[in-house]
Every structure is written in C-alpha cells, then in structure tokens.
Amino acid sequence: MDTMRQRILVVDDDASLAEMLTIVLRGEGFDTAVIGDGTQALTAVRELRPDLVLLDLMLPGMNGIDVCRVLRADSGVPIVMLTAKTDTVDVVLGLESGADDYIMKPFKPKELVARVRARLRRNDDEPAEMLSIADVEIDVPAHKVTRNGEQISLTPLEFDLLVALARKPRQVFTRDVLLEQVWGYRHPADTRLVNVHVQRLRAKVEKDPENPTVVLTVRGVGYKAGPP
C-alpha cells in the first residue's frame, strides 16, 4: 500500500451507503475501511489508526454520539458525522461530543469529498511561525500550544481555529468567515459549528471559560483574539 495514501474509516450500518462511500473515496485516492457497529468502531480506530473517521449518528452497539465522546477522550482524529436527522439537538450533541463537522444525508459525493479534504489538509513544510494570544503560545509548524511551558492538548480543528484568530489579532471574524477559513465551506452554512467549537476551545485554553481572555466574543458580530 502506498504509505502516502490517507485512510478513512467509514462507520455506518447502511451497507449500500458504505459501499458508495468506499467507491467515491477510493476514486479520490483514499484507502478505506468499513465498520457497521459503534462498539467495534472503537477497536478499529485503535488498530487501523485512520486519518479521518466518517461516523454515522445512528448505529447498533453504541450510537455515534457515544462513540465520538469515547474517541475524543484520547484521540484527536478528525471526525465528520453522517446523519439523516435534522434534529438540532442531535447535531449539537454530536459536535459537543467532539465531532469536527457533520453532513446531512442525502449528500452529493463532491460535497462529502470537499469536507473530508478540508479536515485533512496539512502543510508539512510550514515555515517557522510563533503566535501568542494572552499568555498562550502557539508553535504553528509543531502544532503545539502551551501556557507557561505546559502543553495544552487540542484537536487539529481546535488548533486551526485558534491559529486563524491569532494570525489576525485585530480582526473580528464573523462566523461565516471562520466557516470558510477553518472548515473550508464555500457557501453559507450552520454557524452552530463555530459556536460549539469555540466553547470546546475555551474549555481548554481559558483559565476561566466564563470570563475568556483568549477567544473573545464580539456581540452581534463574531469572535476575535484577546490582547497579547
């Protein structure tokens, strides 16, 4: 197997959908593995070490929300939820449990591939770049965040969100702009993605998430970096 090919784990009990996803993703140059059970998905992630997980919300064994929560306890692997539900509560629960993004069924294959590529994009040849917000230091090429020498563990998406804010400390970012820059959306989308991930980021980087100094809310507009 080509070691440069990225591996996608598809977790879905719908065999026909899983087969379609496999065909589409392999056609785009990805390796794929398919699991149809939530509990087995946890073992598969440990054994296969995928670069990204496509995770259905409704699964036998363990539902997607619980799978997401368990994975996030010790893994930063990108997770994109697949859901047929339009229920706001389920989407938000999934995001709060650690999913990076979600896509509603039915979806166009090109849209799915774009979401996957947005979560996998990484530049291994990034030049040296050190950023800071308040007392938080960010080593961009090392993908490392510290406060007073203590490392703060972030998922790749949380890291990208923090870097986007830190690179333009005077700019107030609307949610739509963050969706484009961090998630790779090219059209208006669900701004709850931004709100939930800001909450998750604050829980990790703020000394007091209720009184943030790193990621500030600009009421009626969006978010900005706190003062250095």
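Placed from the backbone N, Cα and C atoms, the Cβ positions cover glycine too.
Mapped onto DSSP helix, strand and coil, the domain 'Response regulatory' (7-120) counts 54 helix, 24 strand, 36 coil. The feature domain 'Response regulatory' is assigned by Swiss-Prot to 7-120, with sequence analysis given as support.
A sphere of 10 angstroms centred on the C-beta of Asp13 (mutagenesis position) encloses 16 other C-beta atoms. Annotation of the mutagenesis experiment Asp13 to Ala in Swiss-Prot: No phosphorylation by EnvZ kinase in vitro. Binds fbpB and oriC DNA in the presence and absence of EnvZ and ATP. A merodiploid strain has late growth defects, fbpB is down-regulated. May be constitutively active.
Sequence-distant contacts (6 or more apart, same chain, Cβ under 8 Å) of Asp56 (mutagenesis position) comprise Val11, Asp12, Asp13, Asp14, Gly64, Met81, Leu82, Thr83. What Swiss-Prot lists as divalent metal cation binding site is Asp13, Asp56, Leu59.
Asp56 to Glu appears in Swiss-Prot as a published mutagenesis result, with the remark: No phosphorylation by EnvZ kinase in vitro. Binds DNA in the absence but not presence of EnvZ and ATP. A merodiploid strain has late growth defects. May mimic the phosphorylated state.
Listed in Swiss-Prot as a mutagenesis experiment, Asp56 to Asn is described as follows: No phosphorylation by EnvZ kinase in vitro, does not bind DNA. Poor growth in infected macrophages and upon mouse infection. Fewer bacteria are mistargeted to lysosomes.
Under 8 Å, Cβ to Cβ, and six or more positions away along its own chain, Tyr102 (mutagenesis position) finds Val80, Met81, Leu82, Thr83, Val91, Gly94, Leu95, Leu193. As a published mutagenesis entry, Tyr102 to Cys appears in Swiss-Prot alongside the note: Phosphorylated by EnvZ kinase in vitro, reverses many phenotypes of mtrB knockout.
Each residue in Val11, Asp12, Asp14, Gly36, Asp37, Gly38, Leu57, Met58, Pro60, Gly64 lies on the same chain as Asp13, Asp56, Leu59 and has a C-beta within 8 Å of the C-beta centroid of that divalent metal cation site, without being one of the site residues. For Leu59 (divalent metal cation binding site), the same-chain residues lying six or more positions away in sequence with a CB closer than 8 A to its CB are Val11, Asp12, Asp13, Gly36, Asp37, Gly38, Ala41, Val67. Per-residue confidence over the domain 'Response regulatory' (7-120) averages 92 (mean pLDDT, predicted model).
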